[in-house]
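A short write-up of the structure that comes next.
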Amino acid sequence: MASKAGLGQTPATTDARRTQKFYRGSPGRPWLIGAVVIPLLIAAIGYGAFERPQSVTGPTGVLPTLTPTSTRGASALSLSLLSISRSGNTVTLIGDFPDEAAKAALMTALNGLLAPGVNVIDQIHVDPVVRSLDFSSAEPVFTASVPIPDFGLKVERDTVTLTGTAPSSEHKDAVKRAATSTWPDMKIVNNIEVTGQAPPGPPASGPCADLQSAINAVTGGPIAFGNDGASLIPADYEILNRVADKLKACPDARVTINGYTDNTGSEGINIPLSAQRAKIVADYLVARGVAGDHIATVGLGSVNPIASNATPEGRAKNRRVEIVVN
């Protein structure tokens with residue numbers, strides 16, 4: 001019986017051990033509280049370590065920022081140096097251009113100065129890193145400067161400086177107006193001087209005693225031009241034939257032919273047009289035998305109107321050429 005009893009107790013012990021190995025009771029309340037609180041404490045510690053208050057360690061005030069420099073503003077203050085100077089029949093060019101096209105624009109604008117027989121000293125260099133003044137519309141400036149034998153133009157940063165000796169304040173102002181119209185964003189400094197009145201020479205005699213009055217009597221006043229035109233009419237040729245005769249009779253006489261326009265359009269258009277009108281009259285006089293080196297021409301644009309530009313009749317009178325004995 002004892003043997004049976006021992007055998008009967010063994011399975012009970014085995015079942016008990018199996019029950020202890022695979023069966024777990026519910027976790028207690030303290031364990032659950034710890035499982036919730038401990039992660040919260042860790043998160044709070046991490047926040048305190050990595051999230052610094054701005055009031056303690058952050059910068060105060062407005063933070064400086066880096067902004068790109070405006071290319072337009074920078075170019076206005078960093079134009080390359082350029083010098084254009086005229087001495088009689090010699091024009092000297094010194095400076096830098098970024099490419100051949102920019103240099104070609106200057107040479108085209110200089111057409112009014114580069115007459116046959118003019119010597120050009122070209123010391124222009126091409127440097128791709130520089131910024132230069134735009135001369136693509138600058139021809140009126142040099143056309144207006146033709147009567148100034150020592151004309152100079154200098155470009156430095158954002159300033160254009162004009163120099164030379166003009167025969168009159170009209171010529172001085174014409175160059176300034178042309179430069180201002182061509183480069184409205186530049187500072188234009190007009191240092192052109194006006195020559196003083198030359199001491200009177202011995203009085204002329206005969207038909208040359210009062211040549212200006214004689215020419216005025218022949219022309220009957222200024223020679224007029226049609227709207228936007230630079231062409232002479234048959235009546236003008238008859239008048240200029242008689243003017244040429246007067247000038248040839250006074251071989252020492254010198255004249256300036258001033259061209260004008262009405263106030264229609266900008267001076268960038270008016271000055272070249274007025275210069276063209278003066279030149280066509282001068283060319284005809286030369287063709288009739290007047291010495292070319294005794295004639296100077298200048299385009300003055302719309303300045304010095306002789307009639308009101310408010311009416312078509314007044315504008316027609318202002319489109320004119322005047323022959324002035326020097």
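Here the Cβ of each residue, glycine as well, is placed from N, Cα and C on the backbone.
Modelled residues match the original; the substitutions are not represented.
The domain 'BON' annotation in Swiss-Prot covers 127-196. Each residue of the domain 'BON' (127-196) gets a DSSP state, and the totals for helix, strand and coil are 20 helix, 19 strand, 31 coil.
Per Swiss-Prot, the feature domain 'OmpA-like' maps to 212-326. This prediction places the mean pLDDT of the domain 'OmpA-like' (212-326) at 90.
One mutagenesis experiment catalogued in Swiss-Prot, Leu232 to Gly, is accompanied by this note: Decreases structure stability of OmpA-like domain. Under DSSP, Leu232 (mutagenesis position) is assigned to coil, being neither helix nor strand in the three-state scheme. For Leu232 (mutagenesis position), the same-chain residues that are 6 or more apart in sequence and have a Cβ closer than 8 Å to its Cβ are Ile223, Leu240, Ile280, Val281, Tyr284.
Swiss-Prot lists Asp236 to Ala among its mutagenesis entries, and the accompanying note reads: Increases conformational stability of OmpA-like domain. Does not alter peptidoglycan-binding.
Quoted from Swiss-Prot for the published mutagenesis Arg277 to Glu: Loss of peptidoglycan-binding; in association with A236. Within 10 Å of the C-beta of Arg277 (mutagenesis position) there are 27 other C-beta atoms, taking all protein chains into account. Arg277 (mutagenesis position) carries a helical DSSP state (H, G or I).
Each residue contributes its Cα atom, and for Arg277 (mutagenesis position) and Asp236 (mutagenesis position) these two points are 12 Å apart. Counting only same-chain residues at least 6 apart in sequence, those with a Cβ under 8 Å from the Cβ of Asp236 (mutagenesis position) are Ile223.
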